[in-house]
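Down below is the structure, laid out as C-alpha cells.
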Amino acid sequence: MKCATIVCTIAVVLAATLLNGSVQAAPQEEAALSGGANLNTLLDELPEETHHAALENYRAKRATCDLASGFGVGSSLCAAHCIARRYRGGYCNSKAVCVCRN
C-alpha cells in the first residue's frame, strides 16, 4: 500500500513538472514564430561564411588508423568501423586513412 502511494505521488509530481515546463515553453515559441523576420536560415548566410563554417567542422577519417596504429590494431578497428557502417570491411591505406570496401 505504501509503495503504491509513493509511486502515485512520484507520477503526479512528474506530470505536474512536465506540464508546467510545456506551458512555460509555449510563449517563447510563439514569440519566435511571430518575429519571422528575425529567424536565421542558411539562405541568409553568405556563401563565404558557409564555406568557412564547413572548413572549421571538417574532420578527416584518420582516428581509427592513426591513433590505433601504435598498438598494431589500426586495420582491425578500421574494418570493424566499416562493418558497423554496413560495408564489407576496410583497411588503412598508405596515408593512414580508413578505406571501406563495397
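Cβ coordinates are placed from backbone N, Cα and C, and glycine is handled just like the others.
Keep in mind that this structure shows the original residues, not the substituted ones.
The following features are taken from Swiss-Prot:
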VARIANT   Thr9 to Ala  In strain: Gbab1064e, Gbab1068c, Gbab5010bs, Gbab5011f, Gbab5024h, Gbbkj16034a, Gbjo4i, Gbjo8h, Gbjo12g, Gbjo15as, Gbng3334as and Gbng3365b
VARIANT   Ala15 to Ser  In strain: Gbab1068c, Gbab5011f and Gbab5024h
VARIANT   Leu18 to Phe  In strain: Gbbkj16015a, Gbbkj16024b, Gbbkj16025b, Gbbkj16032b and Gbng3347f
VARIANT   Ser34 to Gly  In strain: Gbab1068c, Gbab5010bs, Gbab5011f, Gbab5024h, Gbbkj16015a, Gbbkj16024b, Gbbkj16025b, Gbbkj16032b, Gbbkj16034a, Gbjo4i, Gbjo6e, Gbjo7h, Gbjo8h, Gbjo9a, Gbjo12g, Gbjo14c, Gbjo15as, Gbjo22d, Gbng3336g, Gbng3339b, Gbng3340f and Gbng3347f
VARIANT   Ala37 to Gly  In strain: Gbng3337bs
VARIANT   Ala37 to Val  In strain: Gbab1068c, Gbab5011f, Gbab5024h and Gbng3336g
VARIANT   His51 to Leu  In strain: Gbjo6e
VARIANT   Ser69 to Arg  In strain: Gbng3365b
VARIANT   Lys95 to Arg  In strain: Gbjo3a
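On the structure: features taken from Swiss-Prot.
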| residue | record | CB count, 10 Å |
| --- | --- | --- |
| Thr9 | variant position | 10 |
| Ala15 | variant position | 10 |
| Leu18 | variant position | 10 |
| Ser69 | variant position | 16 |
| Lys95 | variant position | 10 |
For Ser69 (variant position) and Ala15 (variant position), what Cα-Cα distance in Å is obtained after rounding to a whole number?
51
Sorry to bug you, but what's the C-alpha spacing from Leu18 (variant position) to Lys95 (variant position), rounded to the closest Å?
52
Look up Thr9 (variant position) in the DSSP assignment and report helix, strand or coil.
helix
